[in-house]
Every structure is written in structure tokens, then in C-alpha cells.
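Peer 1: From Swiss-Prot, for reference:
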MUTAGEN   Ala69 to Asp  Does not affect protease activity with L-alanine-pNA as substrate. Decreases interaction with Mlc
BINDING   His111, His148, His152, Glu211  Zn(2+) binding site
MUTAGEN   Asn144 to Gln  Decreases interaction with Mlc
MUTAGEN   His148 to Gln  Does not affect protease activity with L-alanine-pNA as substrate. Decreases interaction with Mlc
MUTAGEN   Ala206 to Asp  Retains 23% of wild-type protease activity with L-alanine-pNA as substrate. Decreases interaction with Mlc
MUTAGEN   Glu211 to Asp  Does not affect protease activity with L-alanine-pNA as substrate. Does not affect Mlc binding
MUTAGEN   Val215 to Asp  Retains 75% of wild-type protease activity with L-alanine-pNA as substrate. Decreases interaction with Mlc
MUTAGEN   Pro224 to Ser  Retains 70% of wild-type protease activity with L-alanine-pNA as substrate. Does not affect Mlc binding
Amino acid sequence: MIKWPWKVQESAHQTALPWQEALSIPLLTCLTEQEQSKLVTLAERFLQQKRLVPLQGFELDSLRSCRIALLFCLPVLELGLEWLDGFHEVLIYPAPFVVDDEWEDDIGLVHNQRIVQSGQSWQQGPIVLNWLDIQDSFDASGFNLIIHEVAHKLDTRNGDRASGVPFIPLREVAGWEHDLHAAMNNIQEEIELVGENAASIDAYAASDPAECFAVLSEYFFSAPELFAPRFPSLWQRFCQFYQQDPLQRLHHANDTDSFSATNVH
């Protein structure tokens, strides 16, 4: 029998957090009871260690907080919560937000412009999100804002900037870079053939290695059936890094559902 961590001594808490309801999103339904229990344990610690800061009138209730924490902890389910130790706050806008962006062109001229962002991740600062895109991250669709920004945090543990290569053994770096760049080239070829809107993988993945790692991390957890057959070698590297196999998890869940359906009387 599974002992759910949020059910232990609930009477001791003034308000028990709604973990069971928080788990009832499509992205998390494939997890086993043991995995869900472990995920909740991590998420509870996450909420104790991190500060969720609602901005611009956004209302943050306990269910929303729990779901945000669960999504943050899914990528580190087997790595451990210490992999998320590079920040202390999560800033949450109600919708995509406008920021001032400064960049330098090829001849050294500095440009300033205002751009709309869904999220941001600073190496030694907070993660910035928006609720509209967080909600869109609940489905198993290939899009997940929180996992994307977490991937950037995991990426920067390997150095001063995001490079697309997370903290892995040095002997594996060359192979990782080879497979990641091959995936970027493949995605770019598809974009040139069918256009960005018709591409089967988010075109942002072709922009640079750091974004490729972040985007494919989204697909790894929320659309493994698209990632695994297309980039099998890179898929295995992701499985080894995250110490999870979401495709195997999905197949097991589907097999269980099929077995249950055939035994209904």
C-alpha cells in the first residue's frame, strides 16, 4: 500500500495542500503511484525552500502553487532537489510580459527593444513565468514553460552560461554535442521544407544549442512519442541524464489502461 506523504498527519495542518487534485493533470497521469508519491515529497520541499511571487494582480492559491511545484520537480525526480539550488524565487505574471532587451549586432552596435516574453531564467537570479503558459503546460503536448526554464537552470550548472550541455561526465560531452547539433540541423531542415508553423518540433529548438536542450526537454517529458523515434541516440542521452524514460512510462500506462478496459464486466 502506498503511503501518500500529504496524507500523513493531515490533522496537524490547518490547511492540507491539495496534492491529489494537483496531480490530476494529463502530464502527470502516466506516473506510477510510487513516482507520484516521490514527486509530491519533492514538491513539498520545493514550496518550503522557494518563494512563489505573484505579480500584477495574479492570484496564487494552494492548487496553483502545488501544480507549479510539481512541474518544477518533475525533471529532477531522480536527480534530486539540490539540482534546483540556483534560485530562491519564482516570479509569476498573469500573462506573457514585456521586457527591455539589449543586444549587440555583428558590427558592435547596441540595440534596445521591448519584447514579449513567456518566461526567463537567470543564472543567479529568479525564474520568471506567466500563468497562461503554465496552464498550457499541463497537457502532454510538447509545450511546457516550466520544464523549459528548469532545463536552462540545469544547463547552467555546467558553467557560466547555458550551452546545451548539462552537467554530464566529460567523456560524454563530445557525443552529446554531436547528437544535439545533428538534431538542430534536422529540425532546421524541416523548417526550411515546411515552414516554422508546420514543423513537428518547435522551431525555437533550431536557434541555438541551449534552446535546443530546453525545447527537447519539454518534448522529453510531455511528448516522448515525438522525440524518441526521431532522435533515438539523443533520446538515450536524455534518459541517462534525467534518469527517467517517459516513453517507457507512457507505454506502461497505456498497457495498464488497455488491460483494465478488457477486464471490465
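In case you wondered, yes, glycine gets a Cβ from its N, Cα and C as well.
No noted substitution is present; original residues retained.
Context for these features, please: burial, neighbours, distances.
Peer 2: The number of other Cβ atoms within 10 Å of the Cβ belonging to Ala69 (mutagenesis position), over all protein chains shown, comes to 26.
Listed in sequence order, Ser121, Ala162, Ala210, Ala214 are the same-chain residues six or more apart from His152 (Zn(2+) binding site) with CB atoms under 8 A from its CB.
Asn144 (mutagenesis position) counts 30 other C-beta atoms within 10 Å of its own C-beta, drawing on all protein chains shown. In this structure, Asn144 (mutagenesis position) belongs to neither helix nor strand by DSSP; it is coil.
Around the Cβ of His148 (mutagenesis position), the number of neighbouring Cβ atoms within 10 Å comes to 24.
Here the Cβ of Ala206 (mutagenesis position) has 22 other Cβ atoms within 10 Å, regardless of which shown protein chain they belong to. A helical conformation is recorded for Ala206 (mutagenesis position) in the three-state DSSP classification.
Under a cutoff of 8 A between CB atoms, and with a sequence separation of 6+ in the same chain, the neighbours of Glu211 (mutagenesis position) are Gly164, Tyr204, Ala205.
In sequence order, His148, Ile201, Asp202, Tyr204, Ala205 are the residues near Val215 (mutagenesis position), counting only same-chain partners six or more apart with C-beta under 8 A.
Neighbour density for Pro224 (mutagenesis position): within 10 A of its CB lie 24 other CB atoms from the protein chains shown.
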Peer 1: Tell me which of the mutagenesis positions Ala69, Asn144, Ala206 ends up closest to Pro224 (mutagenesis position) in space, Cα to Cα.
Peer 2: Asn144
Peer 1: Can you tell me the three-state DSSP label for Ala69 (mutagenesis position)?
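Peer 2: Note: Ala69 (mutagenesis position) is helical by DSSP.
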